Structures are given as C-alpha cells and as structure tokens.
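Novice: When I checked Swiss-Prot for this same protein, it listed these features:
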BINDING   Cys155, Cys158, Cys177, Cys180  Zn(2+) 1 binding site
BINDING   Cys168, Cys171, Cys197, Cys200  Zn(2+) 2 binding site
BINDING   Cys285, Cys288, Cys302, Cys310  Zn(2+) 3 binding site
BINDING   His679, Asp681, His828  Fe cation binding site
MUTAGEN   Gly672 to Glu  In ibm1-1; growth and flowering defects, and reduced fertility. Cytosine hypermethylation at the low-copy APC13 locus
MUTAGEN   His679 to Ala  Loss of activity on H3K9me2/1
MUTAGEN   Asp681 to Ala  Loss of activity on H3K9me2/1
Amino acid sequence: MDSVEEEGVVRVEEENGRGGLRRHRRVSTKLANYVDPPTDDEEDGGPKRKGKRGGNRAPKKTPKKDEEMQKNEIDEANRVTGLVKEKRAATKILNRKDSIIEVGEASGSMPKEVKGIRIGKRKGEIDGEIPTKPGKKPKTTVDPRIIGYRPDNMCHQCQKSDRIVERCQTCNSKRYCHPCLDTWYPLIAKEDVAKKCMFCSSTCNCRACLRLDTKLKGINSNLIVSEEEKVQASKFILQSLLPHLKGINDEQVAEKEVEAKIYGLKFEEVRPQDAKAFPDERLYCDICKTSIYDLHRNCKSCSFDICLSCCLEIRNGKALACKEDVSWNYINRGLEYEHGQEGKVIEKPANKLDDKLKDKLDGKPDDKPKGKPKGRPKGKPDDKPKGKLKGKQDDKPDDKPDEKPVNTDHMKYPSLWKANEAGIITCCCGAGELVLKRLLPDGWISELVNRVEKTAEAGELLNLPETVLERCPCSNSDRHIDIDSCNLLKAACREGSEDNYLYSPSVWDVQQDDLKHFQHHWVKGEPVIVRNVLEATSGLSWEPMVMHRACRQISHVQHGSLKDVVAVDCLDFCEVKVNLHEFFTGYTDGRYDRMGWPLVLKLKDWPPAKVFKDNLPRHAEEFLCSLPLKHYTHPVNGPLNLAVKLPQNCLKPDMGPKTYVASGFAQELGRGDSVTKLHCDMSDAVNILTHISEVPNMQPGIGNLKKKHAEQDLKELYSSVANKEEMMEILENSRQQVQNVETDDGALWDIFRREDIPKLESYIEKHHKEFRHLYCCPVSQVVHPIHDQNFYLTRYHIMKLKEEYGIEPWTFNQKLGDAVLIPVGCPHQVRNLKSCNKVALDFVSPENVSECLRLTKQYRLLPPNHFAKEDKLGVKKMIVHAVDKALRDLSGEKSPEPEEKKQNMRGPKKGAAKAVAKALKDLSPSEKKSSEAAEEEISNGIVNAIDKGLKDLPPSEEKSSEAKVEISNGIVSAMDKDLEHISSSEKKSTEEEGVKRPNIVRTYERRKKLGSEVTNAYIDRLEMEKM
C-alpha cells in the first residue's frame, strides 16, 4: 500500500456550546495523501482487526471523500495550527514589551516580531474566536475596535476575558469590564476609569483587594502623636481621674481597716492573699456582676467572689444587688394578632429560628413555632452557671470548668448573706468565712494616689476649667449662640435654653481646629455631629453586598460559613435566621410578609468583630481613616481614649467596631419600624453612617393594616380614654405623617439630656402599658425604663412628653457620611428613614468617667437575669491603669514590654521554661528584691512547686517529656506571680541585680536529693544562662 503515514489531525469542536481547540496529536509537517489505492480489501470490507472482546471484526465503513475536500481539510487544519502559534508568540511578546496595538496597524508601536500577524481579517481569531463548524454559534469575544485593545483582556474584578473592558492609562495593567462597572461602580464614569482605575485609586472592591491586609499607598489610619501632645493629654487625664482614683483607694482602705479589726492587726500588717488570677482573666462579682479590679473576698470552697460594694452592703444589713429573677410574660399569638386581628396562642416551643421567617412569608403560622424572642419573655433564669467567668473571653462555651457546682440560692435571697459583729462574712455554702484577696500589687493604688497628688502640688497638671469654660467660638460678642454659624445645627425648641443648637462641624473644620472647641461642648454632655467624614477616606464602597462578598466563605477552616445569620424582626423583636443574600436583597428592594406589611429585619454586630478585622481589613482601615477627633476615638493609640491604656496582656472589653445593617422607611409605621429602642451605652460612642439605600414605595394595602393596628391599640392600650374617636384620629394621623427626608438623610436620632432622665423615666413608668414589645404584646411591667430597652417613643409620645413634663430630646437627621458622637449617660433612640449601614465604635473619654461609674452602679442593681446586668466595661480597672500610664508618660519612663500571656493554671502551655528566663532577664534593677530573705522566700516557693509537681506524678510518667513540660509550667507560674507582685518597699538597687538567680540555683542544689531529671536539667539551664 502506497500511502503516507498519518501522524495527527487538528480538530475544531464545540464542547458544551463553547468554541475551542482540542488537539489530539501533533500535526504532521508532511503532506498527507488521502487517495486510497485500490486493494482487495475493499471487496471483503477491508482487513480484519483483532481485539480482546470482539475477536476478529471488521471496521466500520466510511464514505470516501474526494481529493479536493480532503485537501481543503488539511489546509484548514494547518491554518488553525499556525494561528494558535502566532497568538501564543504575540501574547508572550506583548506581555514582555509594554506596547499598544492600534487597530489596523502593522507598524509603529507594534513589535517587529508580531508585524506578520494580520490584525484586520484575523483580529477576532487572535483573541480566541476560532472558526467553527457551520450551524454552530461562535463564541462571544471582545470588540477589537476598542482603543488600547490587547489580547489579554481579563477583567480585574470578575477575572473574565470575554467582555468589553476599560483599560487604565495610569498603570496600563488593570482592566475593568463594563458589566462590573455597571454593577459595582455605578457612580463612576467609564471615562474616569480609563484615566485612573479603582485599583490605582485604592477603591477597588473585588474580593482580593477587600481582603488585602497590607498598607496601601496614600492610606494611613495611624494616629501620630507628638511627645508634647502625650504630655498634655497625660496632665488632662490625671486632673480628670484624680477624684475617682481617690474614691477607689478609699474603698480599699476601708476594707483593709475592717480586715485589721477582724484579726487584731495594725493597718500596715494587713497582707491580702494573692488571688492567683492571670491578666487575661475576667473576674467579676458573683452577686452583682460588677468587674473586680483588685481587692475582693473569696470563698476557698465554692470559689465565690464578692466585690467590696457587696461586702459593705452585707455588713449594713442587706445586699441590694441580691434580687430574684424577673419574669416577662409575653404571649405569642401569631402574625394575625401582630396585624390587629384576634390570633390564637401558639404554645409550641421556639426550636428553629428559620421557621419564623418562613411562617411570615409562606403563611402557615398555626402549626409552627414563631421563633426565638430576643429577650427573655418567659422570665426563666439563664441556663448558664451563675458563678464567675474565669478564663479568656474567647473561650468556647463547651469548655467545662474544673470547679464543683456552686449553690446559687444565696445570690437570690439577701437574708442568707450576713456578717457578725466583727464584720466577718460567712459564705452561705457553709465552708467558712470569706478571705480578702488582691489582684494588683499590694499598696499599688495608694502609691498611685500619692504620686498624682505630688504632681498636682507641683503645678504640673492641666487646669481643666481654663480649657473648657472659656467663651465658645459658637457664641457672639454678647455670649449668645450665633444661630447663623454654619457649624451649628438646631435640634430642639426648649424655651429659655441655650443648648438647642448642637455643634456640627465638617471633617475639615475638625482637622484644622484644636480640641478646645469640641471639649467645650463635650464636657457639658452635648452630642457632636461631624459632617462628611467619608471625604477623608479613599472612597471604598460600604455597600453591604460588597462587604458580603468579602466575608462570604463557603467552607473555610478558620472563618467558617457566613451564609446564614441571625437577624431581629422589627415587628415583634424576635430573632430569625435568614440567608445573608436574601437579607441584602430586602435591604435594597424591600420585602413584605404574607399580609402585605413591610418585613423589616435588622443585623446587629455583623460581621462579628473578629471577622470584621480579618476578612475586611480594607474596610477596617477605611473606618479608622474616617474617625473624627482621633485623639478621643482612635482605638489603638488615642491619647485621650482611656480604653487604650490597659496593658497589652490584659483582657480588654469589646469596643468594636460594630456594624448595624437594617432596612428602613421614611414613614413612621407605628409597628415594625426599623428602630433601635431607647437605651444608654456603657461608654462614649461614635456612629458613622456609611451607606444608605432607598426602598421602593410601599404596597397599597398597608393603609388598611394601619387602621386595624390603631383599632387594636385603642382597645388594648387606650381603653381608659374617654374620647375614643379623637384618640383614633390621633393614632391614624401620627402614622400617616412622613418625615421631611432629604436625599442623603438616613436615620432619625432622638438624644435626651442627662438632666432630663428622671422626668423621662417617670413618663415611661406612667405610660408603659401604651407600648408594645415582644410578639407585639403590651409591656406589662418595667424593671428599668431605659436599661430594659423595651420602649421607642414615637412622634406622638415625644409630643406628649413635652406637654406633660416639659422636656424634649435633641432631634436631627443623620446624613450619609455623618459621624454622631454620643456622650455616655445620654439616653437615645434611632429610627432608620432608609436602609442604612452604620458602623459604631466605643471609647472612654476622661470627662465622662463619672457617668460610666453611675451606670455601673445602676447595672449592679438590676435583677440577675437582666441582659444588661453584667459590667462589661470595667471602668475602675481602666482608671487605675490610665493613671499609671499617664504618670509614666509624664516622667518619660518607657512602658514595660508586655509579658507573654500566662495560661490558665489548669492547662498551661509548652515553652514556659523559656518564659521564666525571659521574664527574669527583662527585669530592670528597680524591680529586683532587696534582701536575701526575700530571695530565699521566692526560691523556696519555686522549689515547692517542683516538689508538688513531682509528687503528683505517677511513677511511670516521672521521666516523660509531658511530665517535664508540666513541671516547667508550674515553675513558670509560681515565679511569674512572685516577680509580678513585688511591693515597692522590697525593691533592690542596681548592684544587687545578679543576686536572684544564684540564690535560686543554691536552693535547687540543696533540694537536689529528689534526683529528678527535670530538676537537674532546669538547674543546668539556669547555670548556663547566668543572669
């Protein structure tokens, strides 16, 4: 047979509707001869083939092709192969040489190597549009007529290459396709993108850029504080905190005097025991839930801790914080009742959060549970143990403590707590008296008070009245408010009052002005509104869907899944489980329940604080850039933010930032409004409106539901009103009024003055039955009018409040980009006029510490099962460390390097032996003990820890590596605690710096008879380091 060997064929196929090349073999450079010579095989069907299954079988006959058709197929295959090679060569050259191929050009800026590529006829083929078989739809390609066209047209946002793109002329490397520009950057013109793309402007919101945790050029959220500013801030802090520090010290001195009286000791001889708690533990009183910062009393048997305030109350005859759990009886009657109908009681337990939302949308309310209430409607006590919370804040809830169960009956009944005539408090568990213990070095707070008083006597403190009581720049020459000032906003109409106007500067005014103007208003407890803070940022999008894309994780070991979240339904204030994408769809387009009422959902603290910083580093950086008055608000190094003064290894409260995402409507609905109910924050706060979206108009049938709501309110809430027709008209009219909402308005704020709180609480207690809360049930009782967070005052109640008590709040609209600074102690409520995304951050200013202490006293008197009971701020601990930090800044003393976090005694980690050497090595001469006896005492304590560790080990484990680690950890714990709590009277000089380590070694040598390999190895390590 005279045929040429066939080496390969190039085939052009369409797979799944997409054109592409699939090469089976390398194409032969020889000319293939497809003319079949005449053979005898044609007659009998060709030669037989052998196979495993079919044995000898004949191949299928194929129709013969004429010579011209075969030749055309070979030419086409060779043409396509050459086309692919040309495209690859062109792409490599273009990627190497930054040249632009103009349409129709074959010279000029085009590289020589690709001049042979025909841009005209085959321009589509170069970009990947390969000729396909007849009848097949060709693949969509990029329009080659775009100026700056290149073969590489992959969009930076979506990573697709089959779309029309805009190429950046600044970096000449990034491209954005038109669909992405229309979807994610609708406010940016395509011509502007071509001049300078979003990547170059640091506003790109693709997932990769949003998760970029490196510093970007031109964006710096750090606050640079000069030494002079540090000194001035320290003087201001000491002047503000000295009275509070004295109060803390007096409280401790009084308890020490009681201790001296009980045991017949002199005051100087009182030595409270070390509580052996670690810096990253959070210890609070088991009775009043107040944070314990230093001195407290403890039961050795049941591990009960009691703060000094509770000790004083018990000795006075009654523990005021010992109260019974409160019960709120809110009954679930279904969605029909929530919209004015009778409804029927649903007795099934709320097992699934997602059932409630499904019921509202699908319409099966009677046979499914209604969801989980946000509060505690049945009044049952928490399932959580009532004992103290020790350990890290991020401990898993499944971790079981080693402590024995504690009998908590004595927490509820004050009569069980008693003290004898001497002042000894006996624990109700029957184990004996409570022991006085400490967390800080003995006498440290008294020493701080003495140092601050000496500094004040030397005239080194900043005189507070001179800085804030000068004439405000907002006032005119007659010392009256200049109402024509552009930095003032009228927010109230109180007669005879000069605080109807709020200070509202722009972000640029705040940056150019000093802090005195702000302090003038802030020290009076007035909120401040800083306008257009987003102008100081790069312009990164805060649209919730953009943030959702950055946080979205289908499956990730570290981050987990964030597809489903728990939201709050603003109609009945119950928690529901909702898909995050569906939630954001309702955020922009609006959603309605099966009865036609707006379904308003609210996300609080989404994403969680840890995810916000990890998955949204760009947004976290952007938020820090937008913060106004950074000396007060910066969460890392704000010199006047007391929250940053805590030691690095200390457990810090969660101060944010936190996001609040919710849909909203301009019209006040009366029920189901997107509101944050009346409350007081535990500290100062700054709230920035970062994004708004207007929801389309409501459905027409909503008016009928409003009328049913008003009839139900008249029947259940206002049954005692004489003129019911007039009241009915008032209710309907109040819900028909639409707030005057401008384009950039987002939220309506009502902030009450501190001096108006007694009248506000009196009004709520008087009219509390006119409000609804869980399941739209009337509020039956009031524990605390503000801390219950059960009330939102509508425009009707705001009007009635002014008529009856003569008070009114500051009321204003928060616009897009406005930052509202709320002083602690000012009750406030918020209603969203549009769908809003707000980001909030807490901080503690020196001026408002007294209000933080006042709120702490109120929290401790709430019932044990009240959600606001626990003191999460720990302001007294903050005061002590802030004073210490300020004194060190004034004296020029550098802050000590943070110790490695000590682990819990029950489960110490490995590598602790190295921590011992480092802790001893880093000690300054002033921190060494001054006597041989003190050294001997510490050494004996360390060796005793070794002895105990060895005795507790089984014989088989004495020489194991695990045993060595556990004993070393015990050594570290004992040594660290002894070194940490060295009193000021036992300091030693520089010459005695090297005494400690040799004494420890000698003590080990005397006890070497144990013969443990662990002890020998540790002694050798100590001798080799020779500190």
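Heads up, the Cβ atoms here are built off N, Cα and C, so glycines get one too.
Keep in mind that this structure shows the original residues, not the substituted ones.
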Novice: Take the mean position of the Cβ atoms of Cys168, Cys171, Cys197, Cys200, the recorded Zn(2+) 2 site. Which other residues of that chain put their Cβ within 8 Å of it?
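Specialist: The answer, listed by sequence position, is Gln169, Thr170, Asn172, Ser173, Lys174, Lys196, Met198, Phe199, Ser201.
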Novice: Using Gly672 (mutagenesis position) as the reference point, find which of the binding-site residues Cys168, Cys302, Cys310 has the shortest Cα-to-Cα distance to it.
Specialist: Cys310
Novice: Going by Cα-Cα distance, which of the binding-site residues (Cys155, Cys177, Cys180) sits nearest to Asp681 (mutagenesis position)?
Specialist: Cys180
Novice: Between Cys288 (Zn(2+) 3 binding site) and His679 (mutagenesis position), find the distance joining the two CA atoms and give it rounded to the nearest Å.
Specialist: 20
Novice: According to DSSP, collapsed to three classes, what secondary structure does His679 (mutagenesis position) have?
Specialist: strand
Novice: Within 8 Å of the Cβ centre of His679, Asp681, His828, which other residues of the chain have their Cβ, at the recorded Fe cation site?
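Specialist: Going along the sequence, the neighbours appear as Thr676, Leu678, Cys680, Ala685, Ile822, Cys826, Pro827, Gln829.
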Novice: At 10 angstroms around each C-beta, which of the recorded positions His679, His828 has the fewest other C-beta atoms nearby?
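Specialist: With the recorded positions His679, His828, fewest surrounding Cβ atoms within 10 Å: His679.
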Novice: Near His679 (mutagenesis position) in space, meaning Cα within 10 angstroms, which of the binding-site residues do we find among Cys177, Cys180, Cys285, Cys302, Cys310?
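Specialist: Passing the 10 Å Cα cut: none.
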Novice: For the recorded Zn(2+) 1 site, whose residues are Cys155, Cys158, Cys177, Cys180, find every other residue on that chain with a C-beta no more than 8 angstroms from the centre of their C-beta atoms, and list them by sequence position.
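Specialist: Other same-chain residues with Cβ inside the cutoff are His156, Gln157, Gln159, Lys160, Arg163, Val165, Arg175, Tyr176, His178, Pro179, Leu181.
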Novice: Given Cys285 (Zn(2+) 3 binding site) and Cys168 (Zn(2+) 2 binding site), what distance in Å do their CA atoms have, once rounded to a whole number?
Specialist: 61
Novice: Between C-alpha atoms, which of these binding-site residues comes nearest to Cys177 (Zn(2+) 1 binding site): Cys171, Cys197, Cys200, Cys302, His828?
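Specialist: If we rank Cys171, Cys197, Cys200, Cys302, His828 by Cα distance to Cys177 (Zn(2+) 1 binding site), first place goes to Cys197.
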Novice: Which has the fewest other CB atoms in a 10 Å radius around its CB: Cys155, Cys158, Cys168, Cys171, Cys288, the listed binding-site residues?
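Specialist: Ranked by other Cβ atoms within 10 Å, the binding-site residues Cys155, Cys158, Cys168, Cys171, Cys288 bottom out at Cys171.
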Novice: For Cys180 (Zn(2+) 1 binding site), which of the binding-site residues Cys168, Cys171, Cys197, Cys310, His828 has the nearest Cα in space?
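Specialist: The smallest Cα gap between Cys180 (Zn(2+) 1 binding site) and any of the binding-site residues is with Cys197.
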